[in-house]
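These notes concern the structure reproduced below.
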Amino acid sequence: MSQGFRGPTGVFPHQTQSYLDPSHEHSKWRYPQPQGPESYPRSFQLQQIEFLKGRLPEAPLIGIQTQSLPPFLPGHWPRFPGPPAQDRQLEIWEFPRSVTLRNQGFHIGPPLPPPHSRGTPWRGADGLCSHFRELSISQSPEQKVLNRLEELGEGKATTAHVLARELRIPKRDINRILYSLEKKGKLHRGRGKPPLWSLVPLSQAWTQPPGVVNPDSCIQEFPRGEPGLDSEDGDPASDLEGPSEPLDMAEIKEKICDYLFNVSNSSALNLAKNIGLTKARDVTSVLIDLERQGDVYRQGATPPIWYLTDKKRERLQMKRSTHSAPAPTPTAVPEATRSPSFPACHPPPAGASSSVAASKRVENGQEPAIKHESRHEARPGPMRLRPHAYHNGPSRAGYVASENGQWATDDIPDNLNSIHTAPGEFRAIMEMPSFYSPTLPRCSPYKKLTECQLKNPVSGLLEYAQFTSQTCDFNLIEQSGPSHEPRFKFQVVINGREFPPAEAGSKKVAKQDAAVKAMAILLREAKAKDSGQPEDLSHCPMEEDSEKPAEAQAPSSSATSLFSGKSPVTTLLECMHKLGNSCEFRLLSKEGPAHDPKFQYCVAVGAQTFPPVSAPSKKVAKQMAAEEAMKALQEEAASSADDQSGGANTDSLDESMAPNKIRRIGELVRYLNTNPVGGLLEYARSHGFAAEFKLIDQSGPPHEPKFVYQAKVGGRWFPAVCAHSKKQGKQDAADAALRVLIGESEKAEQLGFAEVTPVTGASLRRTMLLLSRSPDAHPKTLPLSGSTFHDQIAMLSHRCFNALTNSFQPSLLGRKILAAIIMKRDPEDMGVVVSLGTGNRCVKGDSLSLKGETVNDCHAEIISRRGFIRFLYSELMKYNHHTAKNSIFELARGGEKLQIKKTVSFHLYISTAPCGDGALFDKSCSDRAVESTESRHYPVFENPKQGKLRTKVENGEGTIPVESSDIVPTWDGIRLGERLRTMSCSDKILRWNVLGLQGALLTHFLQPVYLKSVTLGYLFSQGHLTRAICCRVTRDGKAFEDGLRYPFIVNHPKVGRVSVYDSKRQSGKTKETSVNWCMADGYDLEILDGTRGTVDGPGKELSRVSKKNIFLQFKKLCSFRARRDLLQLSYGEAKKAARDYDLAKNYFKKSLRDMGYGNWISKPQEEKNFYLCPVPND
């Protein structure tokens, strides 16, 4: 057995006495030491090693004249005896798991006797030494990996799989070790899959970014001739990755607190995304930990909103404002698993490079350093290295021993240790002026308020409060009103000072208004203080501010009170959008050089132009122009309110222009012609309501589910609807709610008409009478300024359809195309809808009827025209030459037929471009709505494909061109599967402009009836539309028109589009249902299945617009007019009997073929050969 331990400098005997009285001299316990300049420090370090290994009973001391080394753990460790060796023989090699940290020391193993007591020496050291040769220390997995990579040589790399096979360590452990060593800066990971791992080159030891501590750079390499220390001091538990998690946790906590300090509150998901994480669960545990520490608190349940506590916010505020040096590292670690932390190391000076070398091995007990806050703010000092706690090396001054034997100033860098500072330096640091001291330069409160005023009012006020180190709260004083129209009153409180409250329909707006009021008062006070006015004049009582909010605002903040945190341009556009008016920013002039331009802008709303303004940029000029327009509008609203209420002032422009008080023509058209969901949400928002959709029920198999949805607007539930998809269910529910809401609330007087009762299904007859029959029931023109002729046509169409569908049916819901024909008795007449229809489908080939019982084409334009024919039949049945004054007819030339009076005109409205040639253009060709008295057409002929005849797709949407060859559809061919061909709506409107709307049968009694105008709501291009509906046939001049016989002509109607809204493209297919109505039907709607051509329902009833029913009307009219020669004819023979019409139709088809547009495709002749029994004259 060896009698001593051979160290690097000599042989030391084993010490058997374990405890000594404190009164003994330290010199009695000095060991024999070799001679040399570094013998004493090396022997002292060896004594530390012997003590930590349990071979010495007492911690060694070092005099003040000598230098000490950093301890293994932070804190002041007192001198105390060690436990018996036999009790801790199994624990000494797992030191980190059994250590218990105290405030004044640490303890291993069983309880220790008090330092002042005496006891017999422990006799376990000899036993430990006697079995010392039998003990061995295995290398840690990290050390094995580093050794293996070192054996490969510098610049050589390998994969994790190879390392796992060679070292016989599981691959997942190898991966963990490799990434841990990479984080510590010891390994380099190359690109590729799998990555190649290699040692970090020695040249990169000092190239790490600032703030990153490389543990290797803090350790000196020992001579290769002394490998004993490396093997003796090995501790497998020291290289575990335990500290990495607390370090990440601390960094996440710091980021969370910093983010919550900048924003008042946030959800867990928002927090995670703003600090670099992805999911809420990544920060949930950290937030709960911070909540236990009293740093954050939460409100709400799903999901909770997190806030900083007031104490934590104050601490962060003080920390940010003082800019003081970072606090020293704590002297004790509260957790048993916490590893020591070392300050960042710096590269040595050039002169010391020869004595310092970076270690290539992972030393025992080495851990990454803790990241200190505000490390970059520490004043720079000389670059020096700190030796590792276990190994020999040159020490430095600054670690002195106190009288009680403690290791003083552990782990505190010299540049942060106030013990060694010069006299008075510590006091100078503590008495450093704060950030808000008047001696430091910073902007004035008035300047800061001016900057904050340009931001959102709430954000600006909070920023100003933070700037002045004040607390700012928004208190909810009162909440009133029903659930569908609540009112919230908020008040701003800054450091206990209360400001005037503000009330609005939402919490957000109320907070903004309250912030605007508080900001205006603070701005006025700060301005008065800067101008030198007495301070008592700048402060106004809260009562005066609350009673006179307009006087409390400075002139410079008047615009802010108008816009409630939004830009002037946005606010103006929103107001005009609510009012249904168009707003335009006009550039009047541009002056000045390129480096200093001047732009002059003005705002034009309808026919009204507001004062121009100039600014150095277009953006600023537009904002200033919008501000001038808003001020002018507010003055007009205030003056009108004074005239009506005797001088009562309105609080804001929004209230004076409340949409529930003033509604315009564009609102109805805009909401009914947009996407149903978007239209309902916009309608609800503009009226101050909240809208939502709720899934009531779900049933049916997975391949054919049924969803029942219900809309809720302003606390009111609307009828439920059923659909086969959730998207369609929401759209149908929105359509139903929108139709009911507008139908109930819309009144004629609110649209500028005389007093008319609300248009509902029950009062439709009276409404139509008031709008069409009574000359005194309505004004001659629409009084709305800015509305165009086409706007009036569109309004009448949608208003009539909305009134008819007030008591909705589920089959009416969803996206649809609307067409209507409006009649005007004279040019000054407002007009009345005489026929309307919806739909976008054609009949299937297997649903054709030989008896005329199906409607072949259910597109909206065709259905409205068939309804118009029924309206003409009803008017003809009422015609009497004695009462012809009230009729729309008059005798034509020759007296044999009737004709439409010259003052009566008919106008067609379609909510979108007609299918076929009229819709074949892209968005860039769309024209804006322009009110023009010129009716001249400018058709577009850009390529030979334009103008071609097209047919509709069977059981679908869209059109395809006809073939050039002759096509004769046959009944049996279609029944056997041949494609059914139906001409497009553009082609049929072209035929109406040549042959008339009345058709062949009515030509027996009437002269041709032509359209006066065509109005579109969407997809309007004047050149493409005019080419499609009339100008195709006159492309080569008047040759075609000259070939027509009297009374047929080529009619060129006036065309235009709606201007009060801009419809957006709606996705999804239209429904198969089709609605038809004419004035003769009262308020009775008929709903068809467009693919079957019959009434929608199980009975498949005959439609009133079918060939059979129209032919029945014709037979009644023949009997009434004593045209018995026509009663015995079939449907096809009666049409051919109209000789003039038949000749003109054949000429029209032949001309289209000759012009190269293609062949007109008709239905099989077999379906026109049905008869009806003669109808007796009633």
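Keep in mind that glycine also has a Cβ here, set from the backbone N, Cα and C atoms.
The Cβ of His859 (Zn(2+) binding site) lies under 8 Å from the Cβ of Ile817, Ala819, Gly839, Asn840, Arg841, Cys842, Cys915, Lys952, Cys985, each of these being in the same chain and 6 or more residues away along the sequence. Taken from Swiss-Prot, the feature Zn(2+) binding site applies to His859, Cys915, Cys985, supported by sequence analysis.
Mean per-residue pLDDT, taken over the domain 'Z-binding 1' (135-201), amounts to 83. Here Swiss-Prot flags 135-201 as domain 'Z-binding 1'.
In the domain 'Z-binding 2' (246-310), the DSSP tally of helix, strand and coil residues is 38 helix, 11 strand, 16 coil. What Swiss-Prot records for 246-310 is domain 'Z-binding 2'.
Look at Swiss-Prot and you will find 456-524 tagged as domain 'DRBM 1', backed by sequence analysis.
Per Swiss-Prot, natural variant Leu20 to Ser is noted as: In strain: Czech II.
Pro32 to Leu appears in Swiss-Prot as a known natural variant, with the remark: In strain: Czech II.
Quoted from Swiss-Prot, the note attached to the natural variant Thr120 to Pro states: In strain: Czech II.
When each of the binding-site residues Cys915, Cys985 is scored by how many other Cβ atoms sit within 10 Å of its Cβ, Cys915 comes out lowest. Excluding the listed site residues His859, Cys915, Cys985, the same chain places Asn840, Asp857, Ala860, Glu861, Ile862, Pro914, Gly916, Lys952, Thr959, Ser984, Ser986, Lys988 with Cβ atoms within 8 Å of the centre of the Zn(2+) site Cβ atoms. Note: the domain 'DRBM 1' (456-524) comprises 29 helix, 22 strand, 18 coil (DSSP; helix = H, G, I, strand = E, B).
According to DSSP, the secondary structure content of the domain 'Z-binding 1' (135-201) in residues is 34 helix, 7 strand, 26 coil.
A coil conformation is recorded for Cys915 (Zn(2+) binding site) in the three-state DSSP classification, outside any helix or strand.
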